[in-house]
Amino acid sequence: MTNIRKSHPLFKIINDSFIDLPAPSSISSWWNFGSLLGVCLAVQILTGLFLAMHYTSDTATAFYSVTHICRDVNYGWVLRYLHANGASMFFICLFLHVGRGIYYGSYTFSETWNIGIILLFAVMATAFMGYVLPWGQMSFWGATVITNLLSAIPYVGTTLVEWVWGGFSVDKATLTRFFALHFLLPFIISAMVMVHLLFLHETGSNNPTGIPSDADMIPFHPYYTIKDILGLVLMLMALLSLVLFAPDLLGDPDNYTPANPLNTPPHIKPEWYFLFAYAILRSIPNKLGGVVALVLSILVLAVIPLLHTSKQRSMTFRPLSQCLFWLLVADLLTLTWIGGQPVEHPFIIIGQLASILYFLIILVLMPLASIAENHLLKW
């Protein structure tokens, strides 16, 4: 009799994805982030579900329902801060996961990569809408500023903004629909994650060398299950340390003030994980130009596979490309810092230079470095 995990239609899918899956023997800890993202998503859905049981999406009571969760609900403060800081952990893992994909040339799996980009957009949209729900000052003004960007679209812009708002300003209708969409999107993301995995398992995983590893595969379980559990324990330790010792470290103090349409905060800024894109948006004086640059800052990832000019897949043995990659990382950190600064000298010019450098590295310098490395290999 065959093992039930290999014969049962449902268990067979799980078995082929997480147990008997052939995996390259050389994949490093940079390959842990896929499973960590899965755990982050599960944590967010669970904590979010329990928060939704106590939250009310009405402008009059939203802020106070969150206060009620923190003060009166059993371990409500843990739920709230796990959810808020879980989002930060989600984005840390996302950025590292995408960075790994760029460094090791995983973007040559085009279907997996493109679904990953759509997933990134979906997670960013979900996080933005979630930030609006507590209905603090930064929630309200963040929603106003970001949704207002749609008005830059020629001809239909203003109509589109009012359609998104459900009125002539960010109000009750906006909050209600953002709550509905914020609740719905994670389940759509879960379905897309399955498609992401489906396409990944069509090709098998990449590895640090970038060389096909068909001749040297090992079963996923127990080798990578135990490795993933180690990564999971480390991530949960970091998340719990953040939640229990410094829950407001990554938040904005302005969000502890109830939303007031008559009082604008001195510095409107999004959560830290959007600051790099926000800095690119602000670096262009023209509204439409800024919106285009904002979208392109993420959409540029879709162009990376088309600009792969190297004869090697991974950057492991390509020192020039490695230098440019780490320059890109430093540039993104600079943009993140600038996004949180006021719009004044010298931050304006630093932001503009960092924005230009961001697109220059990805679109021009990396492909040129790859061509140079190809020529160096001939010697």
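Backbone N, Cα and C define each Cβ position, glycine as well.
Database features (Swiss-Prot):
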- His83, His182: heme b b562 binding site (BINDING)
- His97, His196: heme b b566 binding site (BINDING)
- His201: ubiquinone binding site (BINDING)
- Ala215 to Val: In strain: Isolate C-type (VARIANT)
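If you draw a 10 Å sphere around the CB of His97 (heme b b566 binding site), it holds 19 other CB atoms from the protein chains shown. Mapped onto three states, the DSSP output places Ala215 (variant position) in coil. It is His83 that, of the binding-site residues His83, His201, has its Cβ surrounded by the most other Cβ atoms within 10 Å. Cβ neighbours within 10 Å of Ala215 (variant position), excluding its own Cβ and spanning all shown chains: 7. All chains included, 21 other C-beta atoms sit within 10 angstroms of the C-beta of His196 (heme b b566 binding site). Within the same chain, residues at least six positions away from His182 (heme b b562 binding site) with a Cβ under 8 Å of its Cβ are Gly48, Thr126, Met129, Gly130, Leu133. Between the C-alpha atoms of His83 (heme b b562 binding site) and His97 (heme b b566 binding site), the distance comes to 20 Å.
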